[in-house]
Amino acid sequence: MAAHELKEALETLKETGVRITPQRHAILEYLVNSMAHPTADDIYKALEGKFPNMSVATVYNNLRVFRESGLVKELTYGDASSRFDFVTSDHYHAICENCGKIVDFHYPGLDEVEQLAAHVTGFKVSHHRLEIYGVCQECSKKENH
């Protein structure tokens with residue numbers, strides 16, 4: 001499935017006139033395969049062995065291109081660091097308050113929330129974001145030992 005998503009994402013970039021460099025391909029592939037919502041620094045550290053001449057700025061520039069193409073969402077939280085999420089479908093995030101781990105989940109009951117909000121408020125709704133905060137299973141196990 002990830003190979004298909006990567007191929008589609010590369011096609012999207014090509015259609016918008018973006019040149020596919022080896023670094024760009026690797027960064028996108030990392031995002032498609034990552035469920036960890038990495039920071040730019042995480043991506044840089046994961047790929048620096050394969051691309052020793054690549055800088056963190058290169059990663060940020062590519063993430064900006066991906067975001068502008070609609071392939072990646074930038075998730076900002078209160079700690080001033082951005083995390084990046086490859087956009088496959090609408091989903092929400094459960095975030096561990098101890099370790100910062102982010103887990104995706106989907107709740108079909110919220111699919112109509114934008115229409116309801118638009119109806120109730122008169123807003124022209126563009127999107128929404130839901131975050132649930134708590135303690136992940138791994139951190140809970142550590143606390144109980």
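Glycine is no exception: its Cβ is also placed from the backbone N, Cα and C atoms.
Positions annotated as Zn(2+) binding site by Swiss-Prot: Cys96, Cys99, Cys136, Cys139. As a published mutagenesis entry, Cys136 to Ser appears in Swiss-Prot alongside the note: No repressor activity. Quoted from Swiss-Prot, the note on mutagenesis experiment Cys139 to Asp is: Full repressor activity, but no modulation by peroxide. Record note (Swiss-Prot), mutagenesis Cys139 to His: Full repressor activity, but no modulation by peroxide. The unchanged residue is displayed. Under its mutagenesis entries, Swiss-Prot includes Cys139 to Ser with the note: No repressor activity.
Sequence features, as recorded in Swiss-Prot, placed on the structure.
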residue: Cys96; record: Zn(2+) binding site; Cβ neighbours (10 Å): 17
residue: Cys99; record: Zn(2+) binding site; Cβ neighbours (10 Å): 12
residue: Cys136; record: mutagenesis position; Cβ neighbours (10 Å): 18
residue: Cys139; record: mutagenesis position; Cβ neighbours (10 Å): 16
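Recorded residues Cys139 (mutagenesis position) and Cys96 (Zn(2+) binding site) have their alpha carbons 8 Å apart, per Cα-Cα distance. A distance of 5 Å separates the Cα atom of Cys96 (Zn(2+) binding site) from that of Cys136 (mutagenesis position). Across the fold, the C-alpha of Cys99 (Zn(2+) binding site) and the C-alpha of Cys136 (mutagenesis position) stand 8 Å from each other.
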